[in-house]
Structures are given as structure tokens and as C-alpha cells.
Amino acid sequence: MQSRRFHRLSRFRKNKRLLRERLRQRIFFRDRVVPEMMENPRVLVLTGAGISAESGIRTFRAADGLWEEHRVEDVATPEGFARNPGLVQTFYNARRQQLQQPEIQPNAAHLALAKLEEALGDRFLLVTQNIDNLHERAGNRNIIHMHGELLKVRCSQSGQILEWNGDVMPEDKCHCCQFPAPLRPHVVWFGEMPLGMDEIYMALSMADIFIAIGTSGHVYPAAGFVHEAKLHGAHTVELNLEPSQVGSEFEEKHYGPASQVVPEFVDKFLKGL
């Protein structure tokens with residue numbers, strides 16, 4: 001797994017240019033600022049719940065802090081799983097069922113990012129906070145799911161990851177170990193370290209352009225990615241329904257529904273290559 005990750009990152013690193021030099025070279029187009037035409041730009045995209053909301057995926061987190069009438073502590077923490085695994089499995093079973101409903105499909109924003117990856121190839125990396133598979137279904141392949149994946153489970157003892165499309169019952173066990181261990185959702189809960197962070201920070205240090213889509217800017221470490229990218233000279237872009245908590249950090253900003261602003265941005269970007 002580790003070698004595959006660094007192989008993917010080495011491809012993203014190809015043709016590294018002088019990052020600081022391009023900061024002094026800007027072209028102004030109306031309300032947008034884009035870097036001077038770069039040869040083989042490396043693009044890192046971060047997506048959050050806002051990109052999937054238009055596909056019918058509920059964000060679950062309500063204004064009162066409840067997730068589907070449950071306290072976060074009960075359904076999205078290791079302690080909650082230890083106290084009541086049945087409740088936690090039922091919660092994620094419902095989310096898994098919803099994701100696989102026929103009406104849940106990638107929207108125009110997902111499809112635009114797949115188009116962008118097709119054009120850029122190995123110079124594109126997508127980091128998502130979402131645990132759905134809509135990016136994959138749209139056609140993206142170079143993806144890091146930093147918060148895990150809903151259609152996977154893992155052994156609570158060995159960490160082995162398994163594909164899983166159906167419900168998970170408390171009595172379901174993983175038999176990869178000498179002693180069968182409970183299965184848990186392959187998702188990152190509060191208090192746990194997000195996945196792929198070493199690879200993500202290395203990619204942030206090499207990106208020419210950093211784009212955040214549908215993120216609130218409330219959740220760290222992802223909220224700090226824009227600052228990290230800027231430190232290394234990347235041009236930063238926010239595509240969101242409204243300004244995020246860290247919106248002031250971005251050099252370029254476009255606001256509106258993801259299904260509208262993302263395809264528009266991608267089309268203009270690709271025309272400038």
C-alpha cells in the first residue's frame with residue numbers, strides 16, 4: 001500500500017517547475033486571476049460535502065449538532081462504537097443503502113472533475129473528505145479518501161479492509177485473524193487521524209494550483225490545506241456555495257451551486273492550457 005501511494009505521488013511530482021517565479025506572473029481575466037500559462041501544471045483538488053449535496057447525499061450534520069437525530073459522540077467516535085456497535089452499524093447501514101439508491105448519481109461537478117483528470121492525467125490528484133463513491137462513478141481514479149469509504153469495512157483488530165455493499169450486523173466478524181474480530185465501518189471518526197496525510201502534505205508542497213470545492217473550512221486538518229498550498233507557491237481557488245470559514249485565504253473565488261461553478265471553472269481552465 002505504501003509503495004503504491006508513493007508511486008502515485010512520484011507521478012504527480014513530474015516536471016516540477018519554479019513555483020516562486022510564477023507568483024510574479026499573473027494574467028487578469030475579469031473577476032478571476034489565473035497563473036501565467038504554465039507547462040504541465042499540477043492540480044490538487046479538495047472536495048467536501050457540498051459537491052455531493054446536489055446528488056442527494058445528505059450532510060447529516062444539523063444546526064443543532066445532531067446526525068440524523070443522533071449525537072455525534074454516539075455514532076461517529078470509537079467510544080460510541082465500543083458502547084453500542086449495533087447503533088453505529090445501523091446508522092452507517094442506512095447511509096450505505098441511501099448511497100446505492102438509483103436516484104443517487106454523480107452530478108455535473110463530479111463529471112467536470114473527471115474531465116479535468118482525463119486532461120491532466122498524472123498531474124491531477126483529488127483529495128476528498130466525502131465517504132461516498134460518486135467521484136469514482138464519475139470517472140476519477142487518482143483519489144485519496146481522507147475520511148474513508150462507506151462501501152468498505154475493516155477488521156477492528158488487524159485493520160484489513162474489505163469491500164462491503166450490504167448491511168453490517170454486530171455479529172459479523174472478520175476471519176483474517178486467528179481470533180475473529182468485529183467489523184467496523186471504514187470511516188474516520190472524530191478523534192481519529194485522517195488517512196493518507198503524509199501523501200497529501202507532500203502533494204500540497206508540489207501543487208501549482210489548489211482548488212477547494214464544497215468545503216466548510218471548519219474541519220481540520222483539511223481547513224489548513226489552503227494555507228499549506230500557499231506556503232509552497234500554489235495558486236488557490238475556492239469554488240463553493242458561499243464563502244467558507246477560510247475563504248479569505250484564497251486568491252480566486254467563485255460562489256454558487258457546485259453543479260454550476262465547477263463545470264464553468266473547469267471549461268475555462270482547460271481552454272487556457
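Easy rule for this one: first residue shown is 1, then count along the chain.
Placement of Cβ uses the backbone N, Cα and C atoms for every residue, glycine included.
Met1 to Ala appears in Swiss-Prot as a published mutagenesis result, with the remark: Complements a cobB deletion, produces only the short isoform. Has deacylation and phosphoribosyltransferase activities. The annotation NAD(+) binding site is assigned in Swiss-Prot to 48-67, 129-132, 214-216, 240-242, Ala258. Annotated substrate binding site per Swiss-Prot: Tyr92, Arg95, in sequence order, evidence recorded as sequence analysis. Annotation source Swiss-Prot lists active site, proton acceptor at His147. Summarising the annotation, Swiss-Prot assigns Zn(2+) binding site to Cys155, Cys174.
Here the features listed in Swiss-Prot are painted onto the structure.
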residue	record	CB count, 10 Å
Gly48	NAD(+) binding site	25
Ser52	NAD(+) binding site	27
Gly56	NAD(+) binding site	13
Tyr92	substrate binding site	21
Gln129	NAD(+) binding site	22
His147	active site, proton acceptor	20
Cys155	Zn(2+) binding site	20
Cys174	Zn(2+) binding site	20
Gly214	NAD(+) binding site	27
Leu241	NAD(+) binding site	17
Given the recorded positions Gly56, His147, Gly214, which one's Cα is the least distant from that of Cys174 (Zn(2+) binding site)?
His147
Let me know the DSSP-derived helix, strand or coil state of Cys174 (Zn(2+) binding site), please.
strand
Hey, of Ser52, Gly56, Tyr92, Arg95, Cys155, Gly214, which of those binding-site residues are within 10 Å of the residue listed as 'active site, proton acceptor', Cα to Cα?
none
